Each structure stands twice: as C-alpha cells, then as structure tokens.
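Only one structure is covered here, and it is reproduced in the block below.
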Amino acid sequence: MGNEFDKILKIIQKDIPLVKEPFSVLAQEVGIEEGKLLKTIEKLVEDGIVRHIAPIYDSRLLGYDSALIAFKVDRQKLEEVANFVNACPGVSHNYERTHDFNLWFTLAVPPEISELEDVVRLMAERERVKDYLVLRVVRLFKIGVKLDYESPAEKESVDTKVYTYTPLTEEEKRIVSITQGSFPLVERPFLEYAKRLRMSEEELLEKLSALKERGVLRRISAVLYHRRAGYVANAMSVWEVPEDAIEEVGRYIAGFKGVSHCYQRTTSEKFRYNLFAMMHGKGQEEIKLLAETISREKALSKYALLFSTREFKKVRIKYFSEEFERWFKELISA
C-alpha cells in the first residue's frame, strides 16, 4: 500500500471537514474511492495504529479548569497511586516520567464542582502524597499531535490565534455531549449525530462551524498509537527561560514538527522550569538532539528531558457528564 497508506494516515490526522460527506472529500484528496478509504481507516483502528477518530474540544473554552499535575511517589506505591489517579474522570493523561516528580497527569475539573487546587489536595491526601506540583498554562504556543514526519526537527507553521471564553448554551453543551464520542465511519457521519440531537444535518453543521470559529471545537481528527505508528519515544522537555524571551523561544520551539504541545506554565520553588514542550521521535536520540539544538540556538543552559517510561492512562474526557460529580462525592466522603 505504501504511499497511499501514508497519505491516509497523514490526512486523517489533520482536520476532517465540516461537510455532509467529509470522507468523500478526503478520498478525493488521496485519490481513491470513498469506500476504500473508510475500509482502510477501519483496518487502522482494528490493527491498533489509530487510537480513535473524534472531535477534539478545548476544555478551557468549555468552562473546565485544567492543569498539569505532578506527584512525587515512592516507587513501591507508584502503580497503586497511578490506579487511584486513573479512576478520576477528569484525568485524560497519566504517565510515569524520569524525574523525582515521577507521576504526571492532566486534570480537568468541571465548572461549579470545586476549585482544582482543592481536588488535587484531596487526591494527594488520600494517597499520602506529600510533594506535588500544580502547573497551570500561562500561554499556549502549540497544541496538536500530527505524526507525519521523518525527523522531529522538520519545521511547520503554527496557528497562534487566541480565543476568549464565552459560556456555552445548554444546546451547545448537548451538542458537545453527543458528538464527543468516536466519529462515525460512514458516508454521512454528521447525520448520525443530527438524528440523536433531533435537528437537521445542516443545522448541526452550522452550529459545529460556529463552535469551531470560537475555538471550542479545535478539529475532528485521528489520534494514533504513537509506538505502533513508529514513534516509540516521547519526552516532556522543559526549559527555564527569561520572561522577556519566552514569547520568541516558545514560538521557535512550536515550529518543530516533533513538538506536539508547547506551553508556558506557572512555576514552583521545587520546579523552576517555565516552558514545556512534548516531543515525539522514533528514538530517544532524536529527541535529545532536538532539545540540544533548541538549547544551543537559544542559549538556554537550564533544561531537562522527562521521558515517558509508562503510560497509565490516555483517554478522552467525557464532558458534561455526571461521572466527575459522582467520583468527587466519593472522594470527599472517604
């Protein structure tokens, strides 16, 4: 299959268009029949190369409060604590990384539940974790995984548009709730959603387009199993960057294809790094070389690479469900 296979993998990681027959549009771009494209995508899912295809929503613009959390856990207790963290419906990613703070997870807390810091404190107390970090986003430079490069040092342009939060209507929340699952692999996928929402296909596409215009809907795309797609190494790369240089350095780092996420985050006395980038490569040496290149080019002497050694959890959060509230009630009553 070769080149055709690569084209399909590349195109479904970008942005599935908001039109009645999106797979027909993609099939034309690849140069194959729509039916063949759909069968190939189904096979990629079955073979464990594609993790899922789904709408990707911005948790902040949905009204959720989120942060990157790090726990310092005794090695003999790591799996136990990781399993506890995994049970939280607001945790989408949870990894063991090569650092004294060895358990890193992303947490999103629904509006009107509790303060995020209180949730983290209760989680830490429950598992007797004495040392932890709450690292919030200050500035976003890049977000979006596209594993379609030979070298992580390849460059690309990045959309840096900043969106303002406006509360969602109840109808918009329902649209998010219904569409956030796996994207239907049929000729008219939006019609499947529209039937469940009891609205016309045209009306749904119009409303999804409006959500995309506001940044609430980032895109609809495939997420791959990195290792099975050949990208066996990933690291959270962190730098200590002077405040007056962080905009320039952040944009520079975000321009590398091997960087999927790049943020400025809040710091702590225990963790002074303020610029974070997730790097992916076909081996650790590729990532080390890219981090060294960035550090040398931008004269940054203080940096670290936190390689992922174990993936404990990687899922999509179910927005506007009652799962988090039930879990939180159990947490505070324990």
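Glycine too: its Cβ is placed from the backbone N, Cα and C atoms.
No substitution from the list is modelled in this structure, which keeps its original residues.
Swiss-Prot annotations:
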type: ACT_SITE; residues: HIS93; note: active site
type: MUTAGEN; residues: HIS93 to Gln; note: Almost loss of activity. Does not alter binding of the substrate analog Fe-URO III
type: MUTAGEN; residues: HIS93 to Ala or Ser; note: Loss of activity. Does not alter binding of the substrate analog Fe-URO III
type: MUTAGEN; residues: TYR95 to Leu; note: Does not affect didecarboxysiroheme production. Shows a reduced ability to bind the substrate analog Fe-URO III
type: MUTAGEN; residues: ARG218 to Lys; note: Does not affect didecarboxysiroheme production. Does not alter binding of the substrate analog Fe-URO III
type: MUTAGEN; residues: ARG218 to Ala; note: Does not affect didecarboxysiroheme production. Shows a reduced ability to bind the substrate analog Fe-URO III
type: MUTAGEN; residues: ARG219 to Gln; note: Does not affect didecarboxysiroheme production. Shows a reduced ability to bind the substrate analog Fe-URO III
type: MUTAGEN; residues: HIS226 to Gln; note: Does not affect didecarboxysiroheme production. Cannot bind the substrate analog Fe-URO III
type: MUTAGEN; residues: HIS261 to Ala or Ser; note: Loss of activity. Abolishes binding of the substrate analog Fe-URO III
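Per Cα geometry, HIS261 is the residue among the mutagenesis positions ARG218, ARG219, HIS261 nearest to HIS93 (mutagenesis position).
When the mutagenesis positions ARG218, ARG219, HIS261 are compared by Cα distance to TYR95 (mutagenesis position), the shortest distance belongs to HIS261.
Counting every protein chain shown, 18 other Cβ atoms lie within 10 Å of the Cβ of ARG218 (mutagenesis position). Other C-beta atoms found within 10 angstroms of the C-beta of HIS93 (mutagenesis position) number 17, with every protein chain shown included. In sequence order, LYS14, ASP15, ILE16, PRO55, ILE56, GLY144, LYS212 make up the list of same-chain residues 6 or more apart from ARG219 (mutagenesis position) whose Cβ falls under 8 Å from its Cβ. Neighbours of TYR95 (mutagenesis position), defined as other CB atoms within 10 A of its CB across all chains, total 21. Cβ neighbour count for HIS261 (mutagenesis position): 17 (other Cβ atoms within 10 Å of its Cβ, all protein chains included). Straight-line distance linking the Cα atoms of ARG218 (mutagenesis position) and HIS261 (mutagenesis position), rounded to a whole number, equals 14 Å. Secondary structure at TYR95 (mutagenesis position), as computed by DSSP, is strand.
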